[in-house]
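Data block below; observations after.
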Amino acid sequence: MSEFDELKYLTGFGNEHATSDPRVPDALPVGQNSPQKCSHGLYAEQLSGTAFTAPRSQNQRSWLYRIRPSVIHRPFEAMKENDQHWTNNFSSIPPNPNQYRWNPFPLPTKEGVTFVDNLYTVCGGGDVISRTGLAIHQFSCNASMEHTAMYNSDGDFLIVPQQGALEITTEFGRLLVNPQEIAVIPQGIRFSVAVRGPSRGYILEVYGTHFQLPDLGPIGANGLANPRDFEAPVAWFEDLDVEFTIINKYQGSWFQAKQGHSPFDVVGWHGNYVPYKYDLKKFMVINTVSFDHCDPSIFTVLTAPSVKHGTAIADFVIFPPRWGCADNTFRPPYYHRNCMSEYMGLITGCYEAKEGGFKPGGGSLHSMMTPHGPDFNCFEMASNADLKPQRVAEGTMSFMFESSLNMAITNWAVYQNVDKDYYKDWQPLKKHFTMPK
């Protein structure tokens with residue numbers, strides 16, 4: 001059993017937390033942020049997640065009390081090898097409106113592949129320079145990052161492990177993230193990923209905004225992802241005087257710098273700009289108890305809003321186990337043409353509308369206004385099913401990244417692992433129309 005299996009967490013979404021490593025319980029200053037001399041010879045450093053003048057209800061920042069300030073490092077140099085399958089530049093990619101489905105992305109075939117070594121971009125839209133957009137990536141690895149940390153200057157990472165637990169060390173402390181859990185690492189926070197074996201998963205990256213809980217409207221004060229179930233790390237530090245590599249994703253490109261100490265030297269911190277995790281199995285599902293199929297927005301876990309009210313740069317939506325009991329209703333998802341782009345992934349089990357070709361570790365993209373919906377077998381079965389109450393999606397967990405932006409498929413993903421027969425899922429659908437007599 002690893003130390004990570006025994007971790008304790010701070011609870012609550014967006015809370016104003018305060019924590020010190022138990023080895024130095026008085027690390028935080030009392031009544032101020034930046035004393036003339038911090039206790040134990042620590043340095044005070046603020047990490048800003050929003051503009052200073054953002055409304056107080058939206059303002060995000062944390063104060064870190066660390067052994068050395070982050071500014072102690074040698075100059076950054078470009079890392080060309082990391083740009084091979086990664087991009088945040090979608091403007092030059094040819095458009096492609098077809099339905100796409102990818103088979104499970106392969107695990108590494110050679111040893112020593114870390115999280116940061118094997119990140120590859122599937123699709124995305126927007127722009128990191130103007131800081132409005134998103135990108136969807138996959139990762140696969142089989143080795144831990146040793147004396148290496150990374151951070152994203154462009155935006156937030158929402159990490160969805162599909163196979164293998166991730167032991168994530170951050171400046172704020174440590175997180176154990178298992179499949180069917182997610183982690184969010186906000187912009188600028190340094191972190192390192194250790195694994196226990198072959199691991200893979202998905203990443204939703206957003207720039208120019210942060211994830212927040214969706215409004216509940218008429219649902220009321222409770223439901224969906226409850227704030228109390230989000231977990232942030234307690235302070236933990238290491239005082240290591242060894243060479244570390246700091247990897248920085250900046251304007252969609254990769255850079256690295258060397259420094260002579262661990263970046264995970266924060267002895268205490270307070271604030272509301274933090275990394276966090278969430279167990280998807282704790283999601284409280286809302287569904288119809290009368291008739292018709294509810295829109296998938298009722299399954300939203302987190303949203304990254306755009307400047308247009310009610311419209312997201314990205315929503316993170318899940319389809320967890322639940323009861324289906326709608327009367328006189330076609331219960332699977334309906335046929336749809338959407339003004340949003342929909343990327344789907346599968347963590348475990350099978351997806352209710354496509355039980356055959358959609359496998360854990362794979363994905364699908366239905367671009368803006370591209371038709372999609374249940375395959376032939378699903379339609380035939382659901383149209384003739386006995387409409388008794390039954391469990392839906394039992395033993396499965398699928399998810400969707402939905403965006404108001406057009407998404408371009410990268411040149412790499414157009415050809416890699418593609419299910420070229422995906423369109424055939426709908427070809428057997430029959431004409432059932434009969435004219436009235």
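Glycine residues also receive a Cβ, built from the backbone N, Cα and C atoms like all the rest.
Quantities reported herein were computed from a predicted structural model and do not represent experimental measurements.
One entry in Swiss-Prot concerns the mutagenesis experiment GLY173 to Arg. Its note says: Suppresses fah-1 RNAi-mediated toxicity. Taken from Swiss-Prot, the feature Fe cation binding site covers HIS336, GLU342, HIS372, and the record attributes it to similarity to another entry.
All features noted in Swiss-Prot, drawn onto the structure.
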residue	record	DSSP class
GLY173	mutagenesis position	strand
HIS336	Fe cation binding site	strand
GLU342	Fe cation binding site	strand
HIS372	Fe cation binding site	strand
Rounded to a whole number, how many Å is the Cα of GLY173 (mutagenesis position) away from the Cα of GLU342 (Fe cation binding site)?
33
Return the residues near GLU342 (Fe cation binding site) by Cβ distance under 8 Å, restricted to its own chain and a separation of at least 6 in sequence.
LEU365, HIS366, HIS372, MET400, PHE401, GLU402
If you count other CB atoms within 10 A of each CB, which of HIS336, HIS372 wins among these binding-site residues?
HIS372
Near-site residues: Fe cation, ref HIS336, GLU342, HIS372, CB cutoff 8 A to centroid:
PRO333, ARG337, ASN338, HIS366, THR370, PRO371, GLY373
What is the total of other Cβ atoms whose distance to the Cβ of GLY173 (mutagenesis position) is within 10 Å?
24
